[in-house]
Each structure stands twice: as C-alpha cells, then as structure tokens.
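*Asks:* My structure is below; once you've seen it, I'll send some questions.
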Amino acid sequence: MAKNDIWTPLESNPDSLYLYSCKLGQSKLKFVDIYGFNNDLLDMIPQPVQAVIFLYPVNDNIVSENNTNDKHNLKENFDNVWFIKQYIPNSCGTIALLHLYGNLRNKFELDKDSVLDDFFNKVNEMSAEKRGQELKNNKSIENLHHEFCGQVENRDDILDVDTHFIVFVQIEGKIIELDGRKDHPTVHCFTNGDNFLYDTGKIIQDKFIEKCKDDLRFSALAVIPNDNFDII
C-alpha cells in the first residue's frame, strides 16, 4: 500500500497493465511491447494503434525540452482533450492510463458501474486540478494500483524513483502528449491513423531518447484493440 501518500510505481509490463485495466473496468484494450522505433520494428506492431505509453528517465535535458514545448502550446484549445493533474508521487502509470481511458471512451466504452465508470462520471465536469485531487481520495483505484504495482526490495526505494510515464494519443488529427506533471496537454504535430505510431516514434526518438544517450531506461507500449472487441 501507499507509504506516506507515496504510491509504489507501476512497471511497464503489458500483461500486468492489461489485468489492471480489466479490474479497473476497461477490457477492450491491450498492450504490446515496442522494441524499437525504426520502421522495421514498428511494422511488427498490430494496427490500428490507439495510443503509445512511454516510460523514460527524468533528466534536466528532457525537462528543458518539454518546458520549451509547453510555451508553444499556450494558445491551443484543449476543450476536446481529457486531462488530469498528478499530485500523488509515483502515480504516473495510473495517470497515463486515466489519460488513455479518458480520451478513448468514445471508441472503447468502459464497463458499466466499474471503478473507472464511477470515477469518470464523478469527475467529468471537473477541472484537471480537481480531478487530480479527487484521485487522491479514491481508495478503489489506489488499492488496485498497488495490487499490480512493481515489487521493491526496500520500501524506501519508492522515494527515489526517477522514471516517468506519459501517453501519446491522436485527437482530431494531432498527436497529443499527456503528462500529469504539466499544466496542460502538449500538441506535437499532425498525423493520421496509419502514420500515428511512426510519427509518435519519431517524437520519442528526437525529444526523449536523443536527450538521454547515457541512460537507456526507456520502455514503450502500443495500445491496440483487444481481439475480442470491435471499435465503435
């Protein structure tokens, strides 16, 4: 469970995240590992890709790059983007999933009366900040998070986590980066369904991986429809 309101971080594990999603109330999506961002490796990923979840090491180069991007997004209209602020340390994995679910609800319905269904109904008209505060009080999500979180040998290790989850989604023909530490979403570029994965891969390569050449603690997951469900 949480220690001093600090959660134990999730792992970038497709099977674990799928089981976590099912218990939360979204069984129509699944996750597959992305092993690299050259076209040959991306060609192996089943289409259509709905989103990309990305885990990366936090460092000054990336923070500086992202701060620059943020300034370019101040005039964007984000009324059509579901967003939540992160206030709980190490909750970024769950925040990324909430961003995923919130922006794909029109295509992949949540299980009725599930934990997610109840949460989204409650926070639907709230600001991103109030949604983040509401998550702090949601014991159902917290308990499920810790049912599927990573294992740590020393509980004090959860204080020193320096990796972070974000998610990339396509909304109205644009690639949107959703990061709960930021004040608003980040718009990167125009794309389309066929090119979304490849365009997102280039963003990740240029704006994240190239900034951390000495630290290879990266992990990426493609989000695709579960074989048992059709897209609405």
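Including glycine, each Cβ sits where the backbone N, Cα and C put it.
So Swiss-Prot lists the following for this protein:
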- Cys92: active site, nucleophile (ACT_SITE)
- His164: active site, proton donor (ACT_SITE)
- 6-225: domain 'UCH catalytic' (DOMAIN)
- Asn13 to Asp: Small increase in deubiquitinating and deneddylating activities. Small reduction in deubiquitinating and deneddylating activities; when associated with E-33 (MUTAGEN)
- Asp33 to Glu: Small reduction in deubiquitinating and deneddylating activities. Small reduction in deubiquitinating and deneddylating activities; when associated with D-13 (MUTAGEN)
- Cys92 to Ala: Complete loss of deubiquitinating and deneddylating activities (MUTAGEN)
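So where do these features actually land, and what's packed around them?
*Replies:* Sequence-distant contacts of Cys92 (mutagenesis position), defined as residues of its own chain at least six apart whose C-beta falls under 8 angstroms from its C-beta, comprise Pro9, Gln86, His164, Phe165, Ile166, Gly180, Arg181.
DSSP assigns His164 (active site, proton donor) to a strand.
DSSP assigns Asn13 (mutagenesis position) to coil in the three-state reduction, placing it in neither a helix nor a strand. In the structure as shown, the Cβ atom of Asn13 (mutagenesis position) sits within 10 Å of 16 other Cβ atoms.
Using a 10 Å Cβ-Cβ cutoff, Asp33 (mutagenesis position) registers 13 neighbours.
In the three-state DSSP scheme, Cys92 (mutagenesis position) is classed as helix.
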*Asks:* Count the Cβ atoms, other than its own, that fall within 10 Å of the Cβ of His164 (active site, proton donor), considering every protein chain shown.
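*Replies:* I get 21 for this one.
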